[in-house]
Amino acid sequence: MAPALHWLLLWVGSGMLPAQGTHLGIRLPLRSGLAGPPLGLRLPRETDEESEEPGRRGSFVEMVDNLRGKSGQGYYVEMTVGSPPQTLNILVDTGSSNFAVGAAPHPFLHRYYQRQLSSTYRDLRKGVYVPYTQGKWEGELGTDLVSIPHGPNVTVRANIAAITESDKFFINGSNWEGILGLAYAEIARPDDSLEPFFDSLVKQTHIPNIFSLQLCGAGFPLNQTEALASVGGSMIIGGIDHSLYTGSLWYTPIRREWYYEVIIVRVEINGQDLKMDCKEYNYDKSIVDSGTTNLRLPKKVFEAAVKSIKAASSTEKFPDGFWLGEQLVCWQAGTTPWNIFPVISLYLMGEVTNQSFRITILPQQYLRPVEDVATSQDDCYKFAVSQSSTGTVMGAVIMEGFYVVFDRARKRIGFAVSACHVHDEFRTAAVEGPFVTADMEDCGYNIPQTDESTLMTIAYVMAAICALFMLPLCLMVCQWRCLRCLRHQHDDFADDISLLK
């Protein structure tokens, strides 16, 4: 989750996962309806096949299906740490940059990293503290040998934060014991001098500076059991597996190397433009974050989007708590009326000047199944679009429709339709383009920067103001002390007189 991670992840606000709670399910009758309107027309384009690059050829069979997890609790990969190797499940998080593992007993952990048992552990004698919007962890920094059994056949020495204390970080039943931050060093804790795991991997091996994620999500199977509540996917390290997507990959530039920041230039609900200043979509940033569950939107954008989604799905009446993510809606198993819900389209800046492409998100993505309250008679869902105070976050529910390529070498992120996304017979997720969009650079939000000279000027002005306030106070104190001295002398004289009497 960013360092300002929401409850990992799936918190809405930093990057953290949402806590599992008991929700009131709202039972709604099923009504028949037509499929949503067809997607808008796009401009003609030439074939957009990605170029082959060194390290992108070859087989990644051993990495396919190497992710596991539970709906709403994140995706994890198996890793080994230390000598002899200690096996741990590690949450995959593109919204933070620390590799951190539980290193002390915790009620929600079945196992943890025991540094004293590793002959290759090196203590850096430095602490680290990471707070989230809700939750936190702290620990001790060190290095050790790390490998990924269902990944590249290499072992690297990497920085590890051994988590010794935490609050609302680990999730009961999630089955992961640590977090693998895959973002850039700029947001690493305690500072950007701490090299993230993926940087160490690329530097110490010949693996190309690229990875890709296919998050497959969870739909309701016909024969539902607790075991089937899990989700899966693939993390391909060092390249692209063409079997994991259909169609072409479309790339958007990474605006800044801290989070995986991108620029959204337009938002549509069922083909209807929200018609907002595009800066609003990116206020104060837009990031791709596998460690957050929801699609999180800035306040104004969220309100406009919900208004449009409500209007499009008006054949059913939903409680206000549903749109706030506080209540669930349930239908009889297998009868969810997907067709009454609109698609959401996000237009992303393309690599070519004045061109964008759009990713189309289905209701099967933004209505998240909640298995722990569903019965064999009901399918229950949570609205997985929420309000954000830290910009737009394209979380796991968005990524579950697409194969997402984090091409760090070329500073770009690619999107293609995932071969495993959940859809119905009427609509599928889509990645389409190009579309002509002018002045896209203006859509990025620039955080105001104050130079040192301005700060010094402000400091001098504040000091002068303080001095002006302090001067009268000092004069008053001096005057009071003088009067007190005079009064004290007078009191002594009076006492002497009384004695004489």
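Cβ coordinates are placed from backbone N, Cα and C, and glycine is handled just like the others.
If you check Swiss-Prot, you get these features:
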{"type": "DOMAIN", "residues": "75-416", "note": "domain 'Peptidase A1'"}
{"type": "MUTAGEN", "residues": "Asp93 to Ala", "note": "Loss of catalytic activity"}
{"type": "ACT_SITE", "residues": "Asp93", "note": "active site"}
{"type": "MUTAGEN", "residues": "Asn153 to Ser", "note": "Decreases bisecting N-acetylglucosamine levels. Almost abolishes bisecting N-acetylglucosamine levels but has no effect on surface expression; when associated with S-223"}
{"type": "MUTAGEN", "residues": "Asn172 to Ser", "note": "Slightly decreases bisecting N-acetylglucosamine levels"}
{"type": "MUTAGEN", "residues": "Asn223 to Ser", "note": "Decreases bisecting N-acetylglucosamine levels. Almost abolishes bisecting N-acetylglucosamine levels but has no effect on surface expression; when associated with S-153"}
{"type": "ACT_SITE", "residues": "Asp289", "note": "active site"}
{"type": "MUTAGEN", "residues": "Asn354 to Ser", "note": "Slightly decreases bisecting N-acetylglucosamine levels"}
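Recorded features from Swiss-Prot, shown on the structure.
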residue	record	DSSP class
Asp93	mutagenesis position	strand
Asn153	mutagenesis position	coil
Asn172	mutagenesis position	coil
Asp289	active site	coil
Asn354	mutagenesis position	coil
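Of the candidate recorded positions, Asp93, Asn153, Asp289, Asn354, the one lying closest to Asn172 (mutagenesis position) when CA atoms are compared is Asp93. When Cβ atoms from all protein chains are considered, those within 10 Å of Asp289 (active site) total 30, not counting its own.
Rounded to a whole number, the C-alpha distance linking Asp289 (active site) with Asn153 (mutagenesis position) is 26 angstrom. For the domain 'Peptidase A1' (75-416), the model's pLDDT averages out at 94. The two recorded residues, Asp93 (mutagenesis position) and Asn153 (mutagenesis position), show a Cα separation of 21 Å. Each residue contributes its Cα atom, and for Asn153 (mutagenesis position) and Asn354 (mutagenesis position) these two points are 42 Å apart.
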